[in-house]
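A short write-up of the structure that comes next.
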Amino acid sequence: MNAWEVNFDGLVGLTHHYAGLSFGNEASTRHRFQVSNPRLAAKQGLLKMKALADAGFPQAVIPPHERPFIPVLRQLGFSGSDEQVLEKVARQAPHWLSSVSSASPMWVANAATIAPSADTLDGKVHLTVANLNNKFHRSLEAPVTESLLKAIFNDEEKFSVHSALPQVALLGDEGAANHNRLGGHYGEPGMQLFVYGREEGNDTRPSRYPARQTREASEAVARLNQVNPQQVIFAQQNPDVIDQGVFHNDVIAVSNRQVLFCHQQAFARQSQLLANLRARVNGFMAIEVPATQVSVSDTVSTYLFNSQLLSRDDGSMMLVLPQECREHAGVWGYLNELLAADNPISELKVFDLRESMANGGGPACLRLRVVLTEEERRAVNPAVMMNDTLFNALNDWVDRYYRDRLTAADLADPQLLREGREALDVLSQLLNLGSVYPFQREGGGNG
């Protein structure tokens, strides 16, 4: 059956700021306390969405979350009106204010793990929300992510959206950023590669930075998504590269159809894994980048593998890269050798995503891949699909509500909270989502 990969990109939120909240993510730590530009960040993301949609790649948008998220501050013991809560937390514990104001939901590669209908036992598309247990600021995302996905994939005959796994370290799940699918045409059954960093009883794990994904979580997600057990491989990421800042697998590997583009040191027991994939995936091709050409350190600083590998109708592929790759002579030299070599990659497309990159999120972090048949695509909420009208409406919306300068101190401004709620009220109507945000359900909307 014919099917297409649709990229659902996260729209950057109004409180995008640099707080260094993500230990193990070196870009996040390095840019802590810099001044951010939320308006520019949102526009950089929108430009990528529109350019890819114009190039013929199906593209959609996932909206931001409500931030600052006051209900969690109340859970932490701050009381009074919303304004009083903001004032108290800013004075007594500003780090909590930064955490509940993070715009991290923009990295929707961590929103959920997807199983296309060709891979599932019941023939539905399954989406399991990630609990993002390893980081407090990200662990807040799951309930609203679930509401958003249910509003976008709202046909229960075709889509099953599963709640996140329990919030415990044993079941730490980071979503599609640790998941690859390999195979032939999108509509054919594929091999699902779940990548984890640690498992109970296995001493092979990183020592400097945390391994955010557990094997136990990956196995549970595969069960929830009803993936045919014959179509699943579990593989451990190389703990040494996690300790060098590769906090998700999508920082060191990217797949598309029959191709796995990865670093030579991406996986534990890599040669064994690649042999397994060759045996089980028709036409499988591994493009391994040697450490002698691109070091792990350069991989992390340029986000070479946090790229999108997209298929054209003729079978050729385009690699979507952040600008940092072009600015690094060694990485850019390697990429041009790759273009000249015998493989499906025939074009490099570069985007300026500096605002997101400075927090450790490249092109692949910003998108959730969902393989859909034509019938399934028609069942998706059409208001989220990118086109000229939506692009212009979202740009106008960003111009109206987003600030062009934000520091950690600005997060205490009650006007920022009011602006954010009004903006999301308008956006949820624009995208025909219903009342997906807690403030709307509590009657606190500004519509």
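Counting starts with 1 at the first residue shown.
Cβ atoms are placed via backbone N, Cα and C, with glycine included.
Just the original residues are modelled here, none of the noted substitutions.
Taking a C-beta cut-off of under 8 angstroms and a sequence separation of 6 or more, Glu174 (active site) has the following same-chain neighbours: Asn110, Ala130, Leu132, Asn134, Arg212, Gln213, His248. Among the features that Swiss-Prot reports, active site is placed at Glu174 (among others).
If you look up Swiss-Prot, you'll see His248 (among others) marked as active site.
Per Swiss-Prot, the feature active site, nucleophile maps to Cys365. According to DSSP, Cys365 (mutagenesis position) is assigned to coil rather than to any helix or strand.
Per Swiss-Prot, the feature substrate binding site maps to 19-28, Asn110, 137-138, Arg212, Asp250, Asn359.
Among the mutagenesis results in Swiss-Prot, Cys365 to Ser has the note: Large decrease in N-succinylarginine dihydrolase activity. The residue drawn here is the original one. Sequence-distant neighbours of Cys365 (mutagenesis position): residues of the same chain at least 6 apart with a C-beta under 8 Å from its C-beta are Trp107, Ala109, Asn110, Ala177, His248, Asp250, Asn306, Ser356.
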Secondary structure at His248 (active site) (DSSP, helix/strand/coil)?
coil
Which of these binding-site residues has the least crowded Cβ, counting other Cβ atoms within 10 Å: Ala19, Leu21?
Leu21
Once the chains shown are all counted, how many other Cβ atoms turn up within 10 Å of the Cβ of Asn110 (substrate binding site)?
29
I need the most crowded of these recorded positions: Arg138, His248. Count other C-beta atoms within 10 angstroms of each C-beta and give me the top one.
His248
